[in-house]
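One structure is given below, encoded as structure tokens.
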Amino acid sequence: MERSPAVCCQDPRAELVERVAAISVAHLEEAEEGPEPASNGVDPPPRARAASVIPGSASRPTPVRPSLSARKFSLQERPAGSCLEAQVGPYSTGPASHMSPRAWRRPTIESHHVAISDTEDCVQLNQYKLQSEIGKGAYGVVRLAYNEREDRHYAMKVLSKKKLLKQYGFPRRPPPRGSQAPQGGPAKQLLPLERVYQEIAILKKLDHVNVVKLIEVLDDPAEDNLYLVFDLLRKGPVMEVPCDKPFPEEQARLYLRDIILGLEYLHCQKIVHRDIKPSNLLLGDDGHVKIADFGVSNQFEGNDAQLSSTAGTPAFMAPEAISDTGQSFSGKALDVWATGVTLYCFVYGKCPFIDEYILALHRKIKNEAVVFPEEPEVSEELKDLILKMLDKNPETRIGVSDIKLHPWVTKHGEEPLPSEEEHCSVVEVTEEEVKNSVKLIPSWTTVILVKSMLRKRSFGNPFEPQARREERSMSAPGNLLLKEGCGEGGKSPELPGVQEDEAAS
């Protein structure tokens, strides 16, 4: 039998080294499938490969994790200093040209779009690395997100699509349960998720100094989560309620001017916010207030939104929103009421109507008059404005345009606010913009999230705080106004969920 020239010329010592290396590598990689390391014929001694593993293990211990679905995943998760970084050997990425094709392709398995970090509580979605939790609410949580491409931090709100579809803004609320849609209705009815995408496309195009900017939205089709990326405002909410040191009257006036301009801009875009309150008003670096958190907002058609559902925070709800009459009510007037409650909080550090029980709170909102404490003393003009904003009749309640002209707001005309035409321009979106309003995360991101849960030995939502159920309540503000700090920079979340109270679902 003839032997090939390559085999005849092979050094016996090299052949021995090859066999020893094959046995050693097989022992180290017995849990992985793949090509036999000895097939290359020039493997170095096993100590060369071991040296590339031990230093990495000393500086960054390899976490012990269960294998989930495929070998690709374990390769993607391989820590720094592993055999993928060896300069020689069957899995090296060095200049050797005699490696097996399968071994050569292994480094390309690692994705730069979706990956999971070895650090605790860190998941990466596309270019965003999710870090600590900075807020929470009834519809999801807010996490600090680091954009590696831009070297910049954002706030990523993780929302439940099921809850979003139930409460998110539609042109009209769906009919009551059990009723059927009328025959011969509108020519085109958008699917629920399409309606959400349409409104997201509008929110992405909103551009106003007093409205928080929505950067982009990521969607994982295989999961319930929807990820909204917002500008990060590190100064946080304008105030936490209750507050022992409320704002001076002049500071409250300046903040109200910002809120009214932002609210007028939203109404111009045919959006009602439905959850105006101090924790949803964030301070920018320039000291101006920005309206945030559109989790229960509504888009409307015509001159005003005609609403029939209850949403928002109980202590900030208008009487008509909690009425048992079943009649529809104005969305714009709803926002004015909530802004009036917010203004009251600014100067008194608490809500005008307080009770630990939801039914008692509703009764006070609908029936009791607004009471002004003796301290701190405020001007009669401010009291007049608050009473007009907290008019229990939405038909006679003051509107945004009249608030802008109120003597307390303008200092009797000395500081007029810009007209609607000067600071509002209607945003229109095309079908293409609606189509591209949400970026889809590759479906195998689900596997990454599952791996994160397995690593934490928890099968719950990795973004959901454990104490959420303990803090949820329908009463307000008593048990719901958890924090007592106030003032600028009380905390550093952008778009926190709900702190005065969680939005009612």
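For all residues, glycine too, the Cβ spot is worked out from N, Cα and C.
It should be emphasised that the depicted structure is a prediction, and the values quoted were computed from it without experimental measurement.
Residues or ranges marked as active site, proton acceptor by Swiss-Prot: Asp275.
All protein chains considered, the CB of Ile134 (ATP binding site) has 22 other CB atoms within 10 Å. Among the features that Swiss-Prot reports, ATP binding site is placed at Ile134, Gly135, Lys136, Gly137, Ala138, Tyr139, Gly140, Val141, Val142, Lys157.
According to Swiss-Prot, the domain 'Protein kinase' annotation covers 128-409, on the basis of sequence analysis.
In Swiss-Prot, the entry for mutagenesis Ser74 to Ala states: Decrease in phosphorylation by PKA. The structure shown retains the original residue.
Among the sequence features in Swiss-Prot, the mutagenesis site Thr108 to Ala is noted as follows: Decrease in phosphorylation and partial inhibition by PKA. Almost loss of inhibition by PKA; when associated with A-458.
In Swiss-Prot, the entry for mutagenesis Arg172 to Glu states: Loss of substrate recognition and interaction with CAMK4. The structure shown retains the original residue.
In Swiss-Prot, a published mutagenesis experiment is listed as Arg177 to Glu, annotated Loss of substrate recognition and interaction with CAMK4.
Recorded in Swiss-Prot as a mutagenesis result, Ser458 to Ala carries the remark: Decrease in phosphorylation and partial inhibition by PKA. Almost loss of inhibition by PKA; when associated with A-108.
For the mutagenesis experiment Phe459 to Asp, the note given by Swiss-Prot reads: Loss of binding to Ca(2+)/calmodulin.
Quoted from Swiss-Prot, the note attached to the mutagenesis of Phe463 to Asp states: Loss of binding to Ca(2+)/calmodulin.
Between Val142 (ATP binding site) and Asp275 (active site, proton acceptor), the C-alpha separation comes to 17 Å. This prediction places the mean pLDDT of the domain 'Protein kinase' (128-409) at 87.
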